[in-house]
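For reference, the structure is listed below as structure tokens.
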Amino acid sequence: MIKSLKFSHKILLAASLVVFAAFALFTLYNDYLQRNAIREDLESYLREMGDVTSSNIQNWLGGRLLLVEQTAQTLARDHSPETVSALLEQPALTSTFSFTYLGQQDGVFTMRPDSPMPAGYDPRSRPWYKDAVAAGGLTLTEPYVDAATQELIITAATPVKAAGNTLGVVGGDLSLKTLVQIINSLDFSGMGYAFLVSGDGKILVHPDKEQVMKTLSEVYPQNTPKIATGFSEAELHGHTRILAFTPIKGLPSVTWYLALSIDKDKAYAMLSKFRVSAIAAALISIVAILVLLGLLIRLLMQPLHLMGRAMQDIAQGEGDLTKRLAVTSRDEFGVLGDAFNQFVERIHRSIREVAGTAHKLHDVSQLVVNASNSSMANSDEQSNRTNSVAAAINELGAAAQEIARNAADASHHASDANHQAEDGKQVVEQTIRAMNELSEKISASCANIEALNSRTVNIGQILEVIKGISEQTNLLALNAAIEAARAGEAGRGFAVVADEVRNLAHRAQESAQQIQKMIEELQVGAREAVATMTESQRYSLESVEIANRAGESLSSVTRRIGEIDGMNQSVATATEEQTAVVDSLNMDITEINTLNQEGVENLQATLRACGELETQAGRLRQLVDSFKI
């Protein structure tokens, strides 16, 4: 918002802020001085009023205390009943005290004006009597409300002494009505009031009777003021009050203070009026200064306004660069006007040069456009022919790639056949080796079977021996049995053994016969196996011969396939070289075509730039023509 203000308005705003700040500081400083002055005057006034009122209270109480002392001194000299009655009835005492009385050491009580006392009343037990005797001199009681008159009273008492002995205590009841009137007469021009307070904070006399006998902490619960010299502040019913305490000196047995309470708002009311007056005066002064300053700024800014109108005429009017400002002073505005004239003169020369350059630029742009159009046509023709060559080379490359692909397929199939022939040859060779090994193993088996047949013959011979031994054993066992039978009972055990031996021999003979039968069968099988092995060996040799002939044929086929594969690889290699050459030509043609396209695009960009240049040249010519040079 400040940026949109005029320069004169900014100056006026800044000046108003300075003036306002100056008046504000002056008002605050004056307010500070006035506050201090009012506070000092108020403190001096309260101190003086407190001292005067305290002195008046002291004098008022002192005169009455003096009457009590004089009465005690008179009674000390003569305390006969007649003297006591006459003395207590003196007008000076009856007009001053509500009651004057004497309590004697023997319990006799005399009071004037006379008033009936309760039965058994003993003055020696009363506080005023005890306090006076204990103090040994003049005493004052705390204020209390009289039961008969409902007035606030105090008692002044002093002992009656003769020859160092206490004869009794004389006292007088004082109404505080006069003292209340003295204190209540202080209204401080309606700003406050005074009240009497004891040293322990109990209020003794107060304009508001409801506050009497209350403590300061009860009246001011939030921030209770301390009873001391000086000034303090406290809140009462939502208002701040200034409190000052002045001690009442010369009072026996009691400590009393005169408290002065002032409403702070009323005490500083003059300061509030001064603030209002100062603010009003400051506002009036500021308005007057701003009006005068506005007129002065308007007068001083006149040359600047003329310069602004001239610049607006150049910027928004006919653009007359032949106009100059009239410089009539050598101040800042004169220097600014002279600089403006120099600037316009320089712009004038520059615009004339720009006008000539704009015409030349238009002609040059026309020549560039014509040349670019011609180059564009040639580039189109070159692009068409390049595309034709590229298409032919692409067809040649496709044919070469087809030949190379077919040659590669043939070479691949020949390689597969060669590999398969090699595999077959290896299989045949493995078969020949296996059949040779089989023939050798058959021959070995025939030899083993022949050896086995020979050993079975040997086993038959051994079995014949075993059979002979079994027969002999059987005969021996039979003979042994016969001999045992002859021996009778003595040969029974031997007969059993012989019989068992004969059984074993018989069983051995049967087993030998079975083995003989099995060996004969084994010999028959061995002879048949030898015949079969011999026939298998003959067939195996024939198979080996046939496999050798098949291996030789496969070797011949493998050599022929290898030759065909070599030819196919040569054709594929030549075709791949031809394809690489075709691809290289194709890439070159493509690069040429790309470069040609880029050239066409550059020519088109040049044409667009030339068109834009021609447009800008026309615009520049229009702008130059808008100035009057």
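Just so you know, the numbers here start at 1 and follow the chain as drawn.
Just so it is clear, glycine is given a Cβ too, placed from its N, Cα and C backbone atoms.
Mean pLDDT for the domain 'Cache' (36-259) in the predicted structure: 86. Positions annotated as domain 'Cache' by Swiss-Prot, on the basis of sequence analysis: 36-259.
Record note (Swiss-Prot), mutagenesis TYR101 to Ala: 260-fold reduction in AI-2 binding affinity. The unchanged residue is displayed. For TYR101 (mutagenesis position), the same-chain residues that are 6 or more apart in sequence and have a Cβ closer than 8 Å to its Cβ are LEU88, PHE109, THR110, MET111, ARG112, PRO123, VAL170, GLY171, GLY172.
Swiss-Prot lists MET111 to Ala among its mutagenesis entries, and the accompanying note reads: 120-fold reduction in AI-2 binding affinity. MET111 (mutagenesis position) carries a strand DSSP state (E or B).
In Swiss-Prot, a mutagenesis experiment is listed as TYR121 to Ala, annotated with the note 150-fold reduction in AI-2 binding affinity. Annotation note: TYR121 (mutagenesis position) sits in a coil segment as assigned by DSSP. In sequence order, PHE109 are the residues near TYR121 (mutagenesis position), counting only same-chain partners six or more apart with C-beta under 8 A.
Here Swiss-Prot flags TYR121, ARG126, PRO127, TRP128, TYR144, VAL145, ASP146, ALA147, ASP173 as L-isoleucine binding site, drawing on experimental evidence. Applying an 8 A CB threshold to same-chain residues 6+ apart, the list for TRP128 (mutagenesis position) reads THR139, THR141, THR155, ALA157, VAL169, GLY171.
What Swiss-Prot records for TYR121, ARG126, PRO127, TRP128, TYR144, VAL145, ASP146, ALA147, ASP173 is L-methionine binding site, and it gives experimental evidence as the kind of evidence. Under the three-state DSSP scheme, TYR144 (mutagenesis position) falls in the strand class.
According to DSSP, ARG126 (mutagenesis position) sits in a coil region rather than a helix or strand. For ARG126 (mutagenesis position), the same-chain residues lying six or more positions away in sequence with a CB closer than 8 A to its CB are GLY103. The mutagenesis experiment ARG126 to Ala is recorded by Swiss-Prot, whose note states: Fails to recognize L-Ala, L-Arg, L-Thr, L-Trp and L-Pro. 290-fold reduction in AI-2 binding affinity.
Listed in Swiss-Prot as a mutagenesis experiment, TRP128 to Ala is described as follows: Fails to recognize L-Trp. Decreases affinity for L-Ala, L-Arg, L-Thr and L-Pro. 160-fold reduction in AI-2 binding affinity.
Annotation of the published mutagenesis TYR144 to Ala in Swiss-Prot: Binds L-Trp, but not L-Ala, L-Arg, L-Thr and L-Pro. 100-fold reduction in AI-2 binding affinity; the original residue is retained in the structure shown.
Under its mutagenesis entries, Swiss-Prot includes ASP146 to Ala with the note: Fails to recognize L-Ala, L-Arg, L-Thr, L-Trp and L-Pro. 240-fold reduction in AI-2 binding affinity.
Quoted from Swiss-Prot, the note attached to the mutagenesis of ALA147 to Phe states: 80-fold reduction in AI-2 binding affinity.
Record note (Swiss-Prot) on the mutagenesis of ASP173 to Ala: Binds L-Trp, but not L-Ala, L-Arg, L-Thr and L-Pro. 85-fold reduction in AI-2 binding affinity. Packing around ASP173 (mutagenesis position) is summarised by its Cβ count: 21 other Cβ atoms lie within 10 angstroms of its Cβ, all protein chains included. ASP173 (mutagenesis position) falls within a strand when secondary structure is assigned with DSSP.
According to Swiss-Prot, the domain 'HAMP' annotation covers 298-352, on the basis of sequence analysis.
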Output the one of MET111, PRO127, TYR144 that, of all these recorded positions, has the highest number of other Cβ atoms within 10 Å of its Cβ.
MET111
According to DSSP, collapsed to three classes, what secondary structure does TYR101 (mutagenesis position) have?
strand
Just the number: how many Å between the Cα atoms of PRO127 (L-isoleucine binding site) and TYR144 (mutagenesis position)?
13
Can you give me the Cα-Cα distance between TYR144 (mutagenesis position) and ASP173 (mutagenesis position) in Å, rounded to a whole number?
11
